[in-house]
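As given in Swiss-Prot:
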{"type": "ACT_SITE", "residues": "GLU320", "note": "active site, nucleophile"}
{"type": "BINDING", "residues": "VAL128, VAL129, HIS130, ASP155, ARG156, LYS157, TYR187, ARG378, LYS401", "note": "UDP-N-acetyl-alpha-D-glucosamine binding site"}
{"type": "BINDING", "residues": "GLU243, ASN250, LYS251, ARG254, GLU320, LYS341, TYR358", "note": "glycoprotein binding site"}
{"type": "MUTAGEN", "residues": "CYS217 to Ser", "note": "Protects from inactivation caused by air oxidation or thiol-reactive agents. Reduces the affinity for UDP-GlcNAc; when associated with A-378. Abolishes binding to UDP-GlcNAc; when associated with A-401. Loss of catalytic activity; when associated with A-378 and A-401"}
{"type": "MUTAGEN", "residues": "ARG378 to Ala", "note": "Loss of catalytic activity; when associated with S-217 and A-401. Reduces the affinity for UDP-GlcNAc; when associated with S-217"}
{"type": "MUTAGEN", "residues": "LYS401 to Ala", "note": "Loss of catalytic activity; when associated with S-217 and A-378. Abolishes binding to UDP-GlcNAc; when associated with S-217"}
Amino acid sequence: MLRNLFRRRLFSCPTKYYFMLLVLSLITFSVLRIHQKPEFFSVRHLELAGDDPYSNVNCTKILQGDPEEIQKVKLEILTVQFKKRPRRTPHDYINMTRDCASFIRTRKYIVEPLTKEEVGFPIAYSIVVHHKIEMLDRLLRAIYMPQNFYCIHVDRKAEESFLAAVQGIASCFDNVFVASQLESVVYASWSRVKADLNCMKDLYRMNANWKYLINLCGMDFPIKTNLEIVRKLKCSTGENNLETEKMPPNKEERWKKRYTVVDGKLTNTGIVKAPPPLKTPLFSGSAYFVVTREYVGYVLENENIQKLMEWAQDTYSPDEFLWATIQRIPEVPGSFPSSNKYDLSDMNAIARFVKWQYFEGHVSNGAPYPPCSGVHVRSVCVFGAGDLSWMLRQHHLFANKFDMDVDPFAIQCLDEHLRHKALENLEH
């Protein structure tokens, strides 16, 4: 009798309620465990700060423009220890990418979308490279998102091990691939345009969902997170964004005479070319663009654009006038009117931040940007750590040039900063 009474009290209404609540809690916990993200996707694991065991640079101070820390970096680069630091080779990447799960985990690629906003606005990338596999890995990791699409064009002259390493990296991702047709790229020749066109075709045919195409080279690096890029592109409201200005007289020789490749170099034949086959005047610009999917479709399919491209194939640096000119043709989706009032300089366009040596100086005295903290190659600044503080205040999406051999700390600090910025809101 006492036992029965005990049972009735044990399973009275309040006790049953708590028991059922406990069971429901256990079921809910089990479901959440099944559907939670993989352990390696934790925010802390994806942070890049402290990732380089050979670096004792304070990136926070670097990004603040601290003169002492910047000078420390410059001195570090001169040391024997720095010059002998371990470097990853193409063969290292070939070996690492044999185990894709390990490669993705150890290299800390982001393999799940961070926000719904980014998922709803996929971006396509054309990346033209020929060497420096470590730099490509850093660039791809910095811009990689699972909802985006990435075409990598490898110069046919590149070493076989480099191509194999790129193919190895691409094989680890469903949305990264090597271009179906590879060109032997010659500086300032049509082959540079053709490399981007090949990726354009592949990207256009493989997926209909991406909104914009951004072209890059192996020495570019983002200065915005993917979410910031998405929001910038949304604000463009279907317009393309690239440098396009009135053609200066000193560049007319580039397209008024015929050029041909001789012994691997572009040579002026002295032969006068016929005028371009279009009513719109030629405009000056750069190789870099941010264009809509509709623009890409028009470029690939329009008969008049095809005629213009055929005409441009024996000119000097056609990439520096072709995209800029197409952007001013009235029928092109997302284009600008041809009036000079609509000219867009490299500093006003968002496609790329580049420092030219002959424009550098004191901003307070009217220069567009301060002096280069790194070195110059063909009058272009290869950025150093001292360039980051000013650069990150600009509106551009990417900057050029960065080089692991010149200043890896500039890339390291920028990489860490962008990754932390992308992840900092996920824990809240």
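Note that Cβ sites are derived from N, Cα and C of the backbone, with glycine treated the same way.
Original residues throughout; no substitutions modelled.
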Chain-internal residues near ARG156 (UDP-N-acetyl-alpha-D-glucosamine binding site), provided their CB is under 8 angstroms and they sit 6+ positions away: LEU182, GLU183, SER184, VAL185
Residue among recorded positions TYR187, CYS217, GLU320, LYS401 with Cα closest to the Cα of ARG254 (glycoprotein binding site): GLU320
GLU320 (active site, nucleophile) - helix vs strand vs coil (DSSP): helix
Most distant Cα pair in Å, residues GLU243, ASN250, LYS251, ARG254, GLU320, LYS341, TYR358 binding glycoprotein: 25
Fewest-neighbour residue among recorded positions, criterion Cβ within 10 Å, set LYS251, ARG254, LYS401: LYS251
Candidate with the highest Cβ count within 10 Å, taken from the recorded positions HIS130, LYS341, ARG378: HIS130
Alpha-carbon distance [ARG378 (mutagenesis position); TYR187 (UDP-N-acetyl-alpha-D-glucosamine binding site)] in Å: 12
Sparsest Cβ surroundings (other CB atoms within 10 Å) among the recorded positions GLU243, GLU320: GLU320
Cβ neighbours within the same chain of CYS217 (mutagenesis position) - under 8 Å, at least six residues apart: ILE127, VAL128, VAL129, ALA287, ASN400
Number of Cβ atoms other than its own within 10 Å, given for VAL128 (UDP-N-acetyl-alpha-D-glucosamine binding site): 23
